[in-house]
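Record features (Swiss-Prot):
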| type | residues | note |
| --- | --- | --- |
| MUTAGEN | Lys91 to Ala | Disrupts DCB:DCB domain interaction; decreases DCB:HUS domain interaction |
| MUTAGEN | Glu130 to Ala | Disrupts DCB:DCB domain and DCB:HUS domain interaction |
| MUTAGEN | Asp541 to Ala | Disrupts DCB:HUS domain interaction |
| DOMAIN | 690-880 | domain 'SEC7' |
| MUTAGEN | Met830 to Leu | Confers GCA tolerance |
Amino acid sequence: MVDKNIYIIQGEINIVVGAIKRNARWSTHIPLDEERDPLLHSFSHLKEVLNSVTELSEIEPNVFLRPFLEVIRSEDTTGPITGLALTSVNKFLSYALIDPTHEGTAEGMENMADAVTHARFVGTDPASDEVVLMKILQVLRTLLLTPVGTHLTNESVCEIMQSCFRICFEMRLSELLRKSAEHTLVDMVQLLFTRLPQFKEEPKSYVGTNMKKLKMRAGGMSDSSKWKKQKRSPRPPRHMTRVTPGSELPAPNGATLSCNLTSGMPFIDVPSSISSASSEAASAVVSPCTDSGLELSSQTTSKEDLTDLEQAGSPRESTTTESGSNEIGVSDQLDPQEGSHVEKAQSASVESIPEVLEECTSPPDHSASVHDMDYVNPRGVRFTQSSQKEGTALVPYGLPCIRELFRFLISLTNPHDRHNSEGMIHMGLHLLTVALESAPVAQCQTLLGLIKDEMCRHLFQLLSVERLNLYAASLRVCFLLFESMREHLKFQLEMYMKKLMEIITVENPKMPYEMKEMALEAIVQLWRIPSFVTELYINYDCDYYCANLFEDLTKLLSKNAFPVSGQLYTTHLLSLDALLTVIDSTEAHCQAKVLNTLTQQEKKETSRPSYEAVDSTQEANSTERATIDGKATGMASDALGLHLQSGGWLSAEHGKPRCNDVEEAGDSGADKKFTRKPPRFSCLLPDPRELIEIKNKKKLLITGTEQFNQKPKKGIQFLQEKGLLTIPMDNTEVAQWLRENPRLDKKMIGEFVSDRKNIDLLESFVSTFSFQGLRLDEALRLYLEAFRLPGEAPVIHRLLEAFTEHWRSCNGSPFANSDACFALAYAVIMLNTDQHNHNVRKQNVPMTLEEFRKNLKGVNGGKDFEQDILEDMYHAIKNEEIVMPEEQTGLVRENYVWSVLLHRGATPEGIFLRVPPGSYDLDLFTMTWGPTIAALSYVFDKSIEETIIQKAISGFRKCAMISAHYGLSDVFDNLIISLCKFTALSSESIENLPTVFGSNPKAHIAAKTVFHLAHRHGDILREGWKNIMEAVLQLFRAQLLPQAMVEVEDFVDPNGKISLQREEMPSNRGESSVLSFVSWLTLSGPEQSSVRGPSTENQEAKRVALDCIKQCDPEKMITESKFLQLESLQELMKALVSVTADEETYDEEDAAFCLEMLLRIVLENRDRVGCVWQTVRDHLYHLCVQAQDFCFLVERAVVGLLRLAIRLLRREEISGQVLLSLRILLLMKPSVLSRVSHQVAYGLHELLKTNAANIHSGDDWATLFTLLECIGSGVKPPDALQATARADAPDAGAQSDSELPSYHQNDVSLDRGYTSDSEVYTDHGRPGKIHRSATDADMVNSGWLVVGKDDIDNSKAGAGLSRPSPSPLVNQYSLTVGLDLGPHDTKSLLKCVESLSFIVRDAAHITPDNFELCVKTLRIFVEASLNGGCKSQDKRGKSHKYDSKGNRFKKKPKEGSVLRRPRTSSQHGTRGGHSDEEEDEGVPASYHTVSLQVSQDLLDLMHTLHTRAASIYSSWAEEQRHLESGGRKIEADSRTLWAHCWCPLLQGIACLCCDARRQVRMQALTYLQRALLVHDLQKLDALEWESCFNKVLFPLLTKLLENISPADVGGMEETRMRASTLLSKVFLQHLSPLLSLSTFAALWLTILDFMDKYMHAGSSDLLSEAIPESLKNMLLVMDTAEIFHSADARGGSPSALWEITWERIDCFLPHLRDELFKQTVIQDPMPTEPHSQNALASTHLTPAAGDPGHLPSPEIPSEVGACDSEKPEGTRATSSSSPGSPVASSPSRLSPSPEGPPPLAQPPLILQPLTSPLQVGVPPMALPIILNPALIEATSPVPLLSTPRPTDPIPTSEVN
């Protein structure tokens, strides 16, 4: 079966042959013989061949292509026929009729390329001709892009590309055709560079010899004499020409296309020849492999180029004055004669595309190409077999053609080449963009050389042009360069960034705004490259001799983000974008670290050394780039593939390894180079500390450089002082510094090294140059560019002499002697001046080569120098000036600067470090956060666009996240402070705040951000807390906070909560409540509110504001404070504490609100409260103790202290300190304390109910009971504390009130784990502070007065708070405790009694530590409740309106404002004022019921304790023995019980027996009777019973003699009668032990005295009848017991007691003896204990000497011992004067009997009445009694007391 492809070819043959035959030329002749026409003959032959085969593959591609190619080459064919042949060829390629694997394919492709690029046809009209050109483009594109195109040679590809360029740049062609050519070029360039990774680098020698063949013409067609494309074999004209040239010329339309295209205008206007040559030379010069050539100027033309030019035979090449690619040739214009000659020669038949001019104007080129040996037969058929036979087989194209194309594209971008039009430059930039996007160009060293030099230079020059399209395209190419290969372009990148900064900052009005915008866009784009910013910092800011690019750019961008006019433009936002890029990348890295902590830890375990890590990262980065480029390539090629079966990218992919794989391989090779580290670093990734050192050193170097540039010695000296240069000066070191530092003034270097004092330094300086292999002029050029040559001849001589010596030693002394060398060097300098100095050129004709040779004749040791060397030197100097630094300007200077840049890039200084993403983020952030936050703040403030505002907020949040990640508190504080300004909360007045805030969306965003950041990153917040708290305070003032934040706990309020936002009281102006309410609603002044109510807009704004604050959730700051780091927590507390009283800004409610927040925070942090306790405690101390008057804040402080105690007592580690802190309340002024008694009483009750089990220490119990006493009964706090509080008033608050009780022998202070910061107290307005320390001295001098260790350890727990010394005198024989009770509140007393009841009734809460305290407190409460507390109420005067709940939460309005609080606490002294109308509001109707309940409760409690005391003490003693615990030994004997329990309790009960209220009095008497007759008291001995009489019964009887209840006379009579009966009963019941007392007579006489008093006390007969009967009973019992009989009396005479008794009785019952004993005669007395009268009379009248426990008693009132007025005078006198009389009219002293500390308590027991032989039962009275409200001060009734027994316990303290 015949191959279908054969039919396709046959069809195409028929079409073309038919067209040839139909041509007008054939119409006038008979059909020609095909044998005579070569074209038809070829087709005929092909037909025969095709008919003889069945498969197309059986014949070579050349066979079926040749006829078509001959048609294309034929000069005689018309355009349409040529077009048909081109269409056929294109079809063959598109249909893949050519087998890529066929061995003849290469030859066929080469012939096809040659034919199409040299297509010739007879032109008709321009439109038809352009159709043919379009088809040529199409064939060339298809040829290169299909798989068979890979067989093309380097030369063919260059031909194809150049053909396309000619069409593209020919302005006479239509735009459509030129654009088609442009698109074709794009596809071709993309294909070629996509295939770049497949090609291998060729040996340099191969590159050097082959490049000459492949140079595409860089100039226009007129420059044929300069750039000659290599000629192919001659092409003779066709043999069978029908028409002579002459006949064709006259034809009007006979001009061929060539004539049309070349009439006086060149096809291509491209860069000049020297430009191309020098660009190629430079690429070789800067190649990293040629170190020796690095020091050559990049503008020198290499020998290779010069040779090439000579071979090209161009006379102009040696006469051009170009000194570099930027200079223009002297003669670039085409010779007119040459132009006309060309036109004539080519008029008949010309090539349509490639080489119109070269063949006519240039001699044959001798540099052979692959095709130079081809033979072309007369028909134009080329035969290449001969060359293959000779061993020159066709080589597929590779790197050489790509390099040549790349060089050509770069040459197109030279803005200084006048041949390069704007369109050409743009085209070059566009194709370079495609090339860089398609391939990893940096891996190709041959291309890299071109990039480093010419390409970068042209691009930077283009940044200065005013054409925006070129400027933009240049920026695009620059981005691609520095994105992918910045590691090779360190100093180029530095120059680029500097140029961009210059463009942004320049104030030139001609500079378009768009250029600045694009420059900023370019920076933003670069900054978004991962790690780019970090690399800027590492490679430039941390390089001694580079600019601080990152720092400078950051400053520039920050400054540029602030609009001068106030209006935001794109440039401002772009600057912000750039700054945010750093923030974004850093934040992303931080997020990744946070999210992948575990993964990173695993990586660390298996991590490699740092340099390997860097390499791998770079490799990964490169691979990533390759992948990205690959994707871009694919996408682009998809778009460009058009209808072809096989697009360019498919062709590139065909038969090659994956691009990524190749690139990775290349990168892995390049990585070896990356491991080189810059000399300034100790390792590849230096740590931040090292970078800081480098930066510091860099600053010093810059300063030293500046000083050197002014005075070299001064600069060197400065660097030596700073340790950067050694002392003494090291010449080698200084020379190296002079060479390395580009900032040094070249003139100063010249002067310094040429100084005759520095000869050694000059030698060292010269030795830093490497002159090996360099010609003298080249070495001199290098030498003289390093410094400015001074003008003095001796100095020049010295410098040149050193140079020539070094050059000779480096090059083996090539000249005769050093003088010859010196002369030549001098001659070169003179030549340079002669050729390039403008002044010299004006006066003289420049020296010629011959003159130069003549000048040096015979100088080389009498001989001549080699003429070739002199010629080379002459041309080198003539063509390129030796630039004297800082002498030239303009282009010459630019060339010099560029050569220096290239030179630096080739040294180790040019190493560019690539770093992994995330490295040095902290360093970068530290440098950028300030400018960034400032810019963000400005943009946020000025912008109204939502997107920009959100961008700014996002930036704020990211900055916050980074600062939190790295723990940068100062950054976060700055950010919060900045944001707080935008919340509008601090600037607005309170009246307008809800409206203004509610209607400001930007303020909402700022507020939400502030609170969100505080919630999320509060850990690192420090100073910012203050701003946040100020904002919250503003919200509080404006009543915008949630209800939960303004409601606080309260002990007294029935709901348990009150609001901190109190109602306003009506002002003095008489404003009505309605107006006040309206004013409050509108949040405006009374003037406005009285006119109109709140507007709808204001209401809506307030609603929006409330919603916003709800979303902010400020309460979360409190609830989540438990998660804050300790330091942040302390700062938060410090911010809250700082809102305290000062002159200006103080507001009581603000302070109360802050206090409540502080307390809530402390409670939230109770797990670590020890760390912050001192702060809060000292703050509470300040608020409470310093308060001079009561105010709301003081009340909240007191409540807060109690709340803390209630919550924190459960925590063992802090409970002691908390309880000690309650003593703050005792330090308050009594007047202030009494005003908060309600709160304290209720708070203490709550505390004891919830935490009694957690109180263990006696000191703690002492604190609580003292508080109960002060609050419940108005007892003044212990004097020691009050004295201390007064003394510390100017300097309170900084003391530790916990030191006293913790001052033990081995435990000086409590460890709080946290030392209070002095700043906590700086706002308190006190001058000096004494801060805590652990020293004893500090303890003693602290707020709690430590009197002495012994005082603390030995004092009674009841005293509790270190009694003052000396102690005031206390009467032990009074029923009261002897304290001065101040005013107290009955409700408070009732609550305190409840608290006491709770303790007493629960056996678990009564402990040895608190028993005595409890008893003492009971007695104090008894005294306070006497007569219903009338004494206290009288003292209080009018009750405070504070006690009224109605006024408790009202506040006085500030004048002129309804909303504002008064600013000073004095305006707020109370929650309300005094009011007569409401005087009794604090004493409700049930007051008397309440007071009665209090007294009854106290009675019950005392009786309970009394009955339980014995069992309680027994159990404690047993427990102590069982546990063998240490501490104070607990005794359960009767003496202890009496002294500590029974006696004080009986005194308390007896005290209530003196109550003015009859019910209380009678009930108390009943309790007293039960108590005295209880079974446990039978254990008491005689002394204790005597004490009972002296301390309980006698004071009771004394008190009852007073007129307690004047209104209830009968009741008082009954009371007195019951009391006297009780006295008699107790006396008789315990008569037996009492008789053993040595003081019995005194006791008995005292009883008689009371009988006397009582008998005359009442007005009724009740007592006058009852007393004698009681007395008779006692006398009879005593007489029966023979007490009145003297033991030693003779004859049974009566004893002295008998005499004394009747002396006393006779005073008031003179007839009783007769009545009782008239029939009785006293018998001999029974034996009794000897009681002598002397003993009675003398021993016990005075206290025992030296007994410290006995204190003198108060005076005895005279009426106690006096008889009634009717008594005989003599009797009275006897009584008074008798030494044994128990009573005396004159005052006398007595000593108390021994007693221990006060009593305690225990559960109730069943009363068991006793039966005693001496007991006489007296029925109890039950008569109603009316009480007298007076209180009588008790006095001791008896002056006679016994001395204590030796075994009695010595009292340790008094009951106070």
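Easy rule for this one: first residue shown is 1, then count along the chain.
Cβ atoms are placed via backbone N, Cα and C, with glycine included.
No substitution from the list is modelled in this structure, which keeps its original residues.
Just so it is clear, the model here is predicted, and its values are computed rather than measured.
The mutagenesis positions examined here are Glu130, Asp541; by Cβ neighbour count within 10 Å, the least packed of them is Glu130.
Distance between Cα atoms for Asp541 (mutagenesis position) and Lys91 (mutagenesis position): 60 Å, as a whole number. Counting only the Cα atoms, the space from Glu130 (mutagenesis position) to Lys91 (mutagenesis position) is about 20 angstrom.
Recorded residues Met830 (mutagenesis position) and Lys91 (mutagenesis position) have their alpha carbons 67 Å apart, per Cα-Cα distance. Taking the Cβ of Lys91 (mutagenesis position) as reference, residues of its chain lying under 8 Å away and at least six apart in sequence are, in sequence order, Ile8, Glu12, Leu97. For Met830 (mutagenesis position), the number of other Cβ atoms no farther than 10 Å from its own Cβ, over all displayed protein chains, is 15. According to DSSP, Glu130 (mutagenesis position) is assigned to a helical segment. Over the domain 'SEC7' (690-880) the predicted model carries a mean pLDDT of 88.
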